[in-house]
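*Asks:* Would you mind keeping the following structure in view while I ask a few things?
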Amino acid sequence: MENLIPVVNKLQDVFATLGRKEDQIQLPQIVVVGSQSAGKSSVLENLVGRDFLPRGTGIVTRRPLILQLNHVALDDESKRRRSNGTLLTDDWAMFEHTGSKVFTDFDAVRKEIEDETDRVTGVNKGISLLPISLKIYSHRVVSLSLVDLPGITKIPVGDQPVNIEEQIREMILLYISNPSSIILAVTPANQDFATSEPIKLAREVDAGGQRTLAVLTKLDLMDQGTDAMDVLMGKVIPVKLGIIGVVNRSQQNILDNKLIVDAVKDEQSFMQKKYPTLASRNGTPYLAKRLNMLLMHHIRNCLPALKARVSIMNAQCQSDLVAFGEPVEDKNRTLLQIITRFATAYTSTIEGTARNIETTELCGGARICYIFHDTFGRSLESVNPLENLTQLDILTAIRNATGPRPALFVPEVSFELLVKRQIQRLEEPSLRCVELVHEEMQRMVQHCGFTTQQEMIRFPRLYDKINEVVSGVLKERLKPTNELVENLVAIELAYINTKHPEFTEANLVTLLKEELLLDDRHGRSRNRHASTGERAVSAHGEQQLQPVPGVNGVDLNAVLQQQQQQSQNQRASNGFLGLFGNAAASSKTSPQEKQSANFLPEVPETQLGRKLTSREQRDVAIIERLIRNYFIIVRKNIQDSVPKAIMALLVNFVRDNLQSELVRQLYKPDEMDDLLAETEDMAQRRRDTLETMKALQQASVIISEVRETQVW
C-alpha cells in the first residue's frame with residue numbers, strides 16, 4: 001500500500017498540466033485548514049523537516065499550495081540520479097511551473113513561492129484560486145499529498161477586497177467539499193476549541209466526521225495551571241479520526257535558527273513530561289504516520305471510483321472529438337459531405353425517419369400533419385356558414401334577384417350570391433395553413449439531429465448560408481402555393497354545383513316538398529276565409545235595403561260605409577307601399593307630401609323593422625338551409641384539397657430539390673475557405689479536449705499499474 005501515495009502524486013502531476021478546474025478529477029489529498037497564526041505553516045514544516053514556507057504577519061499563504069512529499073531513501077540512486085548524470089545526495093524540491101529545475105536550497109524554495117504568489121496576486125495581500133504545485137523529495141518524510149490554504153481572516157488589509165473573509169471561506173469549501181479529501185483542521189490550544197472555525201467549516205461538509213482530523217497546536221503556550229487533556233481525549237468536541245497535539249517552534253526559536261530536528265526532540269520531551277499517558281499518540285512524528293496511514297486507506301477506498309471516473313471522462317472526450325470533427329483537409333469533399341448530411345437529415349425530419357426522434361415536442365412532418373388535421377381542421381370548423389348573414393340580408397338578396405316581378409319561388413340567383421360570399425371566407429384560414437407549414441419547414445433547420453447541430457457550431461458561416469438557401473427555396477415556393485390555394489377557393493366560387501349528389505338528393509327534394517306542403521296549407525286557409533266573407537256580405541246586402549234606425553239621429557248605414565272605406569284604405573297601405581312603412585295610410589295628405597313626385601313617399605334603402613310574413617320566413621329558412629348544406633360540402637373539399645396542394649407544391653418540392661439547390665448555390669471553389677472557416681472557440685475546444693484526453697490516457701496507464709495486491 002506504500003505505493004498508493006506516489007500513484008496519486010503522479011495523477012496530480014498529470015492533471016495539473018491541464019490548468020482548468022473543470023477538467024480536474026477529485027484526487028485523494030489532505031487539505032490543511034486553519035485560522036491566521038494558528039500554526040499551519042509550522043505543522044507542515046515539521047512534517048517536511050525543512051524551513052521552506054513564507055512567514056510574516058497577516059495573510060502569508062495567498063494561493064493554494066499543493067505539496068507532494070515523496071520519500072526517497074538515501075541509497076536509492078535510481079531516484080536520486082538526474083537526467084544529466086548528477087547524483088542528489090540531500091533533499092531537493094521541484095515546482096510545476098519551473099519545469100525540470102531542481103531546488104536544493106530551501107531558502108530559494110521560499111523565495112520562489114513568494115515570487116510566484118506576487119506574480120499572480122500582486123505585492124499586497126490579494127488571494128487567488130490558482131494553485132502552486134511543489135514536490136519535495138527527502139529521506140525524512142513519509143509520502144503525503146497536502147494542500148495548504150490561506151488562513152481564515154476577518155478583517156481585510158492592504159489591497160484586499162472588503163469581502164476577503166467570504167472569498168477565503170469559498171476557497172476552503174471548494175477544496176474540503178471534495179469527498180476524496182481528508183480535512184486537517186488546525187486549532188491553537190490557547191483558544192477555545194469549542195469555537196474553532198476550522199472545525200465548524202469541516203462540520204458543514206463532513207457532518208459525520210468520517211474524514212476530519214484535528215490538530216491542536218501551541219500546547220506549550222497554554223495558561224499556567226491548565227492543560228488540553230480533555231480536548232485531546234475528545235471530551236470537549238469528539239472528532240472521529242482523532243485529535244493530535246503538537247508543539248511548534250516559537251518565533252524566537254525561528255530567529256535563532258533552531259533546527260526542526262531539535263524542535264521535534266523538545267516536543268517529545270514536553271509530551272512525556274506534560275501528557276505522559278498520551279505522548280505515544282501525539283507529536284509531529286505520530287501526526288506524520290497517522291496522516292500517511294489515513295491517506296493510504298483513503299486512496300484505497302477511492303481508487304475504484306477514480307478508475308471509473310477516468311474511464312467515463314475518457315469516453316466523453318472521445319465523443320466530443322467525434323462531434324468536433326477532424327481538422328479540414330479536403331474542403332471539396334468536406335463541403336459535399338456536410339451538404340449531403342444536412343439534406344438527408346432535413347428529409348428524414350420531414351418523413352419521420354430520423355434516428356434521434358424528438359420526444360418533448362412535435363417537429364417536422366409530425367407537426368405538419370398536426371397543422372393539416374388539427375389546426376387547419378379546427379379553423380375551418382369554426383367558420384359558421386351563416387356568420388354575418390342576417391335574415392334581412394337574405395330577404396334583400398331574394399327581392400333584388402326578382403327585380404320588379406314578385407316571385408312564386410325562391411330565386412336561385414339569390415342563393416348563389418349569398419353562398420359565394422360565405423365560401424370566400426374559407427380563403428383566409430387556407431392561406432394561414434400555408435403560412436404555418438412554411439414556418440415549420442423553416443424551423444426544421446434547427447431540428448436536424450445532433451451531428452448537424454455540432455456542424456452548425458463548427459462552421460457557422462456555412463450554416464448561415466445553408467439557412468439562406470433553405471429560406472430562399474421556401475420563399476420561392478410560397479407564392480405558387482398561395483396562388484394554388486387561392487385558385488382552389490376561386491374554383492369553388494366559379495361554379496355553384498346545385499347538382500352535386502350530396503346537395504341535390506338530400507336537400508332540394510326535401511325543401512320542394514316542404515314548400516308545396518306550405519302552399520297547399522295556405523291555399524286551403526284562404527278558401528275558407530273567402531267563403532265566410534261571401535256569406536257575410538250576402539246577408540249584409542239584403543239587410544242594407546231596409547232603413548236602419550239610427551242612434552241620436554245618426555244613420556248606421558252611413559257609419560258602416562265609412563268603416564268599409566277605412567278598411568280598404570288600410571288594406572291599400574298594407575300592399576306594396578306598406579312594405580316601406582305606413583306613410584300612405586292616412587286619407588289626408590299634407591302639403592309637404594304633395595310636393596313629392598306622384599305624391600309617394602321616399603323609398604328607403606333598407607326595410608324598416610317589422611315582423612316577417614309566413615312566406616318571407618319560409619323563403620329565408622330555405623335559403624339558410626341551402627347555404628349551410630352547400631357550404632359544408634365546399635368546406636370538405638377545401639379541407640381535403642388544401643393540404644394536398646401544400647404537400648405537392650411546397651413540402652415535396654423542397655424535399656426533392658433541396659440538395660441539388662444547396663450544391664448549386666454553395667459548391668463554389670472561391671467561397672470554400674470562407675464557408676469552412678471554423679470559429680476560434682471551436683478550434684480551442686478541440687485542442688483542450690485533445691490535451692484532456694492525453695492526460696486521461698496517462699492517468700489510465702498510471703492507475704492500471706497499481707496491482708490488486710498493492711491495493712488490498
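Each Cβ is built from the backbone N, Cα and C atoms, and glycine gets one as well.
Original residues only.
Pulled these features from Swiss-Prot for this protein:
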| type | residues | note |
| --- | --- | --- |
| DOMAIN | 24-304 | domain 'Dynamin-type G' |
| DOMAIN | 620-711 | domain 'GED' |
| MUTAGEN | Lys40 to Ala | About 80% of cells have irregular mitochondria. Worst affected cells have mitochondria consisting of large blebs with irregular shapes and sizes. Causes the inappropriate survival of 2 or 3 of the 16 cells destined to die during the development of the anterior pharynx |
| MUTAGEN | Ser41 to Asn | Interaction with caspase ced-9 is no longer enhanced by GTP |
| MUTAGEN | Val43 to Phe | About 100% of cells have irregular mitochondria |
| MUTAGEN | Thr61 to Ala | About 95% of cells have irregular mitochondria. Worst affected cells have mitochondria consisting of large blebs with irregular shapes and sizes |
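Looking at the shown structure, what environment does each listed feature sit in?
*Replies:* With helix defined as DSSP H, G or I and strand as E or B, the domain 'GED' (620-711) counts 83 helix, 0 strand, 9 coil.
All protein chains included, Lys40 (mutagenesis position) registers 26 other Cβ atoms within 10 Å of its own Cβ.
Taking the Cβ of Ser41 (mutagenesis position) as reference, residues of its chain lying under 8 Å away and at least six apart in sequence are, in sequence order, Leu53, Pro54, Arg55, Val60, Thr61, Asp148.
In the three-state DSSP scheme, Val43 (mutagenesis position) is classed as helix.
DSSP assigns Thr61 (mutagenesis position) to coil in the three-state reduction, outside any helix or strand. Note on Thr61 (mutagenesis position): other Cβ atoms within 10 Å of its Cβ, all shown chains, come to 22.
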*Asks:* Can you give me the same-chain residues 6 or more apart in sequence from Val43 (mutagenesis position) with a CB-CB distance under 8 Å?
*Replies:* Val32, Val186, Val215, Thr217, Val246, Asn248, Thr284, Leu287
